[in-house]
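Student: Take this structure, written in structure tokens, and hold onto it; I'll ask about it next.
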Amino acid sequence: MDNEIVALCGFFVAIALVLSCISIITHLKNYKKPVLQRSVVRILMMIVIYSSVSFLSVYNEKIGSIFEPFREIYEAFALYCFFCLLIDYLGGERAAVISLHGHLPRPRLWPLNYLQDDIDLSDPYTFLSIKRGILQYTWLKPFLVIAVLLTKVTGVYDREDQPVYASADLWIGLVYNISITLSLYSLTTFWVCLHEELAPFRPFPKFLSVKAIIFASYWQQTVLSITNWLGLLNGTGWIYSLLNQNVLMCLEMPFFALSHWYAFRIEDYDTPTWLSCARLPLLKAFKDVIGLKDVWCDSLQTLHGDRYVYQNFEPGENLIPSRNDGRINRTSHGLRYSQGGQSKYWISRYDQSRVRLINNSQNSPQSNKSYFSIPGMSTSHFENGLQFEIDDEMEPLYNQAKQMRYGDYNYPVLLVNNTHASSSYT
């Protein structure tokens, strides 16, 4: 690579690194909302990693090839962090699902709107499928990177003496395209379904800034590969040196850094009216950002899906789903309504495998019932609450606490997903 091109890339990368590092340090020094800012800083670090690896590839291709797998993996990780940020803005997964309870389902995005019914994210199983659609790219990307490295080491990645359909490059690229398309489609579906709830948190510039860098990296590489295959980039001179994926990424990084600075500005998290809000020390905040225990636990829960059941995502209010299929699904999982829908309770279910065995052996209509009542636990028990003696001394304190906004004005509750704090807590 020409020295002039290397110097130009270094200048643009230096600007991007300065902007990103200032933004990251500012967040770490004002780490007042760890649940939100953890994901924000992780997203901002994508600029640092992209800029550094792209410049190393321009400066020395062999050195850059060593760090390129980390850049590819972090791209998928940043997409996961953005999804977590949207969830945390809404107060967590349960709050996000409950916020859509009773709302009409949304039409699916093209082209699945012609093939499937409208999507109802108030159903925890539908939410789980969307989340898995987003995270599968994060899970799959490390294996794709390993596959590329192994095929390059063994010399079968893009051999010229083999047909195109037998090329490892073709099949790895096909799996990659399907995976990232599914992930971006699922993320867009989630954003469209909850755009009204996310509106106070300025989701569009955040969504655009994260998606832009991924799209730029992907489509530029695709276009350059096609033009190179057609023999259009076989010339010499500085113009052909500029038409390089890593060179283009270096030149674009300052603009991506500015977009991330605006989208994830510190003013959304550093609220001056929060006089009693503490923050973590700088090193502790950085340690919290680079820790991956939360990612590991969330990935295991999403992969297993055991906690994504109707009982865990049913609102406390007596709201009935807007569509019949939503009520049928909850009823089939043990939810029962009483008093004309004014109250509800859950009953246990038989093991469905046993139900099928009973049906086959007895062939009785009564065996089709897949639910039973728990002995000693009648409907009135669920409706009337727990049976215990009321303490005459404690009850007035509970009644006074219920009249306060947060239970106790000496210890105000600060919601991490509220970007505009009130100046008064009482």
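Cβ coordinates come from backbone N, Cα and C, glycine included.
Owing to the predicted nature of the structure, the values given are computational and were not obtained by experimental measurement.
From Swiss-Prot, here are the annotated features:
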{"type": "MUTAGEN", "residues": "Phe388 to Ala", "note": "Results in a 4-fold decrease in the affinity with atg8"}
{"type": "MUTAGEN", "residues": "Asp391 to Ala", "note": "Moderately reduces the interaction with ATG8"}
{"type": "MUTAGEN", "residues": "Glu395 to Ala", "note": "Moderately reduces the interaction with ATG8"}
{"type": "MUTAGEN", "residues": "Tyr398 to Ala", "note": "Results in a 1000-fold decrease in the affinity with atg8"}
{"type": "MUTAGEN", "residues": "Tyr409 to Ala", "note": "Results in a 6-fold decrease in the affinity with atg8"}
{"type": "MUTAGEN", "residues": "Tyr411 to Ala", "note": "Results in a 24-fold decrease in the affinity with atg8"}
Student: Inside 10 Å of the Cβ of Asp391 (mutagenesis position), count up the other Cβ atoms and send me the figure.
Tutor: 10
Student: Tyr398 (mutagenesis position) to Asp391 (mutagenesis position): how many Å between their Cα atoms?
Tutor: 10
Student: Measure the Cβ-based neighbour count of Glu395 (mutagenesis position), defined as the other Cβ atoms within 10 Å of its Cβ.
Tutor: 10
Student: Where does Asp391 (mutagenesis position) sit in DSSP terms: helix, strand, or coil?
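Tutor: Reduced to three states, the DSSP call for Asp391 (mutagenesis position) is coil.
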